[in-house]
Amino acid sequence: MTSVNVKLLYRYVLTNFFNLCLFPLTAFLAGKASRLTINDLHNFLSYLQHNLITVTLLFAFTVFGLVLYIVTRPNPVYLVDYSCYLPPPHLKVSVSKVMDIFYQIRKADTSSRNVACDDPSSLDFLRKIQERSGLGDETYSPEGLIHVPPRKTFAASREETEKVIIGALENLFENTKVNPREIGILVVNSSMFNPTPSLSAMVVNTFKLRSNIKSFNLGGMGCSAGVIAIDLAKDLLHVHKNTYALVVSTENITQGIYAGENRSMMVSNCLFRVGGAAILLSNKSGDRRRSKYKLVHTVRTHTGADDKSFRCVQQEDDESGKIGVCLSKDITNVAGTTLTKNIATLGPLILPLSEKFLFFATFVAKKLLKDKIKHYYVPDFKLAVDHFCIHAGGRAVIDELEKNLGLSPIDVEASRSTLHRFGNTSSSSIWYELAYIEAKGRMKKGNKAWQIALGSGFKCNSAVWVALRNVKASANSPWQHCIDRYPVKIDSDLSKSKTHVQNGRS
């Protein structure tokens, strides 16, 4: 108990060091001021009169500096609102339904009809991965894959993506009452499906956006592309004043489904599900009052210069010529290394002085003592961040980040619940997690939320937001009909998940 109190005292002293120093300084100046006489004031005024040019120049430079700072500083970027797509109920799939879809896909593939469908080991492998994935029985599959026989056509892929994007945007425009023609910047990201005309062009056409819109379409950038899109929109909002930026993050499941027998490529079939999010950003000062959040920091880390990082998630042909996404056995180590580099950049921006000092001290000690100190000090990010939105890439990803960042079960609750309810929706998963926190009523004014996105390349990207008010869930939130059933409890044997309401956590 004593060590805990000492640590708390240490953190308080360092975090409030400048404030603590300010009190004696203020007292000293107040004491000096109380001893001033009328004669001292006359002498001071006389000094100003004899040095009028110097005083005037100093005042002019001060005013010029303040004006220059106000004019050149970037405008704040506000998150007015966002919308996560909720697919229709008939697209819900249980674990057993997903297994049936896998079987139908393999059966429909003429090159594997006599082998893969009759291979119990392949389907048994898929079943084990599916049951241990952390996904529940109410995730969503695209229309084309539910159809018997499955439709893996280009038209089915386009239909899936258009329904997700249009559905999310219609709800966003309805909630914000923003006219689509007011949008000045558009960024759409979809890794696997990039038709011509582009998805951003489809949005322009569907919602009749204006002809001078700054439009961007990001492809092939993986599950971390959502934060990349936010970062790009932020930079554009710093240049183009008084406008709105629209960010759309989604992924296509129909296009990315794998029908072969390579087990490294089968895993993604078990994790990815339908989902997408639309986010409205603004740099208009008048939008602060109605916005939910202000963007504080974005940090992007790319370790693609290393071959192991570059190849750990890769779309390629298998031995029989079928295209799939191969997940390397090195992915966990690569993700950990990339995350470490990302938080090494983000930490100094958000951590209190006490944590910065401890990290710096252990860094110097490790350099001097080398082998005597095995690990660097892991900062307590819970002192700087109130809510964590970790990409719901899978149970292993969430477990690893929970351990590496020293988080508690409630810190990763939003991620686990999103994975269970919606599966891995790729770049949009961090928005379903933020919506979960809002639906639980936990987002209070001044709270900071940290979105952590991991993706192929290999990339780790972070976005930190601060709540401008007590944030409630928006209309038509994806959690509005099921939030009372969460969080979920996953059995320790990883084989089955059961949903129940924990006392005091609903």
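Just so it is clear, glycine is given a Cβ too, placed from its N, Cα and C backbone atoms.
Just so it is clear, the model here is predicted, and its values are computed rather than measured.
If you look up Swiss-Prot, you'll see Cys223 (among others) marked as active site. There are 28 other Cβ atoms within 10 Å of the Cβ belonging to Cys223 (mutagenesis position).
Marked as active site by Swiss-Prot: His302 (among others). Sequence-distant neighbours of His302 (mutagenesis position) (same chain, 6+ apart, CB under 8 A from its CB) are Gly457, Phe458, Lys459.
Of all the Cβ atoms in the protein chains shown, 25 others lie within 10 Å of the Cβ of His420 (active site). Marked as active site by Swiss-Prot on the basis of experimental evidence: His420 (among others).
For Asn424 (among others), the entry in Swiss-Prot reads active site. Counting Cβ atoms from all protein chains shown, Asn424 (active site) has 26 others lying within 10 Å of its own Cβ.
When Cβ atoms from all protein chains are considered, those within 10 Å of Cys84 (mutagenesis position) total 30, not counting its own. For the recorded site, Cys84 (mutagenesis position), the DSSP three-state label reads strand. Per Swiss-Prot, mutagenesis Cys84 to Ala or Ser is noted as: Normal activity.
For the mutagenesis result Cys223 to Ala, the note given in Swiss-Prot is Loss of activity.
Neighbours of Cys270 (mutagenesis position), defined as other CB atoms within 10 A of its CB across all chains, total 24. According to Swiss-Prot, the mutagenesis experiment Cys270 to Ser carries this note: Reduced activity.
Secondary structure at Cys270 (mutagenesis position), as computed by DSSP, is helix. The annotation that Swiss-Prot gives for the mutagenesis experiment Cys270 to Ala reads: Normal activity.
In the three-state DSSP classification, His302 (mutagenesis position) falls within a strand. Among the mutagenesis experiments that Swiss-Prot reports, His302 to Ala or Lys is described with the note: Loss of activity.
What Swiss-Prot notes for the published mutagenesis of His387 to Ala or Lys is this: Loss of activity. When secondary structure is read from DSSP and collapsed to three states, His387 (mutagenesis position) falls in the strand class. Taking Cβ-Cβ distances under 8 Å and a sequence gap of 6 or more within the same chain, the neighbours of His387 (mutagenesis position) are Asp411, Ala414, Leu434, Ile437, Arg442, Met443, Asn447, Lys448, Ala449, Trp450.
The annotation that Swiss-Prot gives for the mutagenesis experiment His391 to Gln reads: Reduced activity.
Mapped onto three states, the DSSP output places Asn424 (active site) in strand. Cβ neighbours within 10 Å of His391 (mutagenesis position), excluding its own Cβ and spanning all shown chains: 31. His391 (mutagenesis position) sits 8 Å from Cys223 (mutagenesis position), counting Cα to Cα.
The separation of Asn424 (active site) from Cys270 (mutagenesis position), Cα to Cα, is 9 Å.
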